[in-house]
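Asks: Below is a structure I'd like to ask you about.
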Amino acid sequence: MLVAMSMTPIAILFSTPLKRFLREKVLLGNAPSWELLAILSIYFVQGVLGLSRLAVSFFLKDELGLSPAAMGALIGLGAAPWILKPVLGLMSDTVPLFGYRRRSYLWLSGLMGSAGWLLFAAWVSSGTQAGLVLLFTSLSVAIGDVIVDSLVVERAQRESLAQVGSLQSLTWGAAAVGGIITAYASGALLEWFSTRTVFAITAIFPLLTVGAAFLISEVSTAEEEEKPQPKAQIKLVWQAVRQKTILLPTLFIFFWQATPSAESAFFYFTTNELGFEPKFLGRVRLVTSVAGLIGVGLYQRFLKTLPFRVIMGWSTVISSLLGLTTLILITHANRAMGIDDHWFSLGDSIILTVTGQIAFMPVLVLAARLCPPGIEATLFALLMSVMNLAGVLSFEVGSLLTHWLGVTETQFDNLALLVIITNLSTLLPLPFLGLLPAGDPQVKDKTEKEDNPDDPGDRLVLPPAEVFEHHTVGSLSDQNFLPEFFPEKSSSRP
């Protein structure tokens, strides 16, 4: 009786055999708590925000009349706030709002996000205005993302290496479930409502983040014994990024992410040339959301213990080669094989989503395992911002290639060449796989320290860590303040 009284309500719910099964299998061994529920809720909301993905794409294409190159450039610039994640992380670590470092920023994120979608619904009428609101909405999601990242990293620091991947797979799943719920609706709603109405509906969901923030377990800054100092944080981060175990993998990931994307051009091809309707594109989103879960499951079950170099090398090669299957659709070779455009696109999207998900999971694990305690939000945000910068470059370079090759709203003669260039370019970083650690960098650092206790060396002894970034191939992927650009830059699928 005393034991039951000492348990939290949510823990009691997981005390029966069935609930224990759900804890071990559904929560992947993570202990249930209100804070975990809040974290999963925030990622779930970010998945739900995919409701507006197709609406934004069609709004920019049809109502604002942007060209493929212009859309790509606008989307890339709209993602610029994600480059500021270190600043946002530093602010959350050192500058509390209303007495809190995490809750208050989640409140701000939710309110800004809702306001941004309302502006889309009622105000935006030009490319310039769209760019400004994209920046604003992007900033709102970036704020929430860096905060929830820090919460997950703080929890992950307490986990053993044996459980690496479990929490990030769980949060991946939460976002994917949100995406699945709204995937089909994202296209179906456009059959019934205008894009602006869809934006107004989307404005409701960021408010759920505001509610979830109240479940975060956080001590008020007024009760803190030690106050974080910005200068001290910056010094710690600078010391960390100078270590080869952090710097070299970051350089590789940057080069890997910065290869060009052809997604905007391919979106125009599927809608203007192939005649894909919003309803069908919603179905594609539905099956790819499920495929994303399959990719996470495969990584969690079979691949999470593979060395970084092995999984990154093979997944990059396989993703690049499979991405070339898009040429079959572009050249209409599938029709000669008796396969309808819709069915081929659907099957191709499933395969490419699974491989893309598997390719990016080890990047997230590696990034999080490089985060020392005390500066989790700031350093992880710095690593993600480098990836985001590479993602912006990827889209901007892709837009330039689209323009140079003369791919427009109706001219797709050079689209096949564009897809070949973007896919094969993903192989360019492979000669630099040696920049990645051969094994777990934390284990290696610890071993070296034990062998040379008096030698400070140039490495940090880092604690176990893992984290979720709800991105697939491309650091900006699946950011649902915009169309899902970047997730398929190697595949260039819709």
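We count from 1, first residue shown onward.
Placement of Cβ uses the backbone N, Cα and C atoms for every residue, glycine included.
Reproduced below are the annotations present in Swiss-Prot:
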type: MUTAGEN; residues: R53 to C; note: Affects 5-formyltetrahydrofolate transporter activity
type: MUTAGEN; residues: K61 to C; note: Affects 5-formyltetrahydrofolate transporter activity
type: MUTAGEN; residues: D62 to C; note: Affects 5-formyltetrahydrofolate transporter activity
Asks: Comparing the mutagenesis positions R53, K61, which residue's C-beta has the most other C-beta atoms within 10 angstroms in this structure?
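Replies: Result of the Cβ crowding comparison: R53.
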Asks: Under a criterion of Cβ-Cβ distance under 8 Å and sequence separation of at least 6, what residues of the same chain contact D62 (mutagenesis position)?
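Replies: Listed in sequence order, there are none.
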Asks: Cα distance, K61 (mutagenesis position) to R53 (mutagenesis position), nearest Å?
Replies: 13
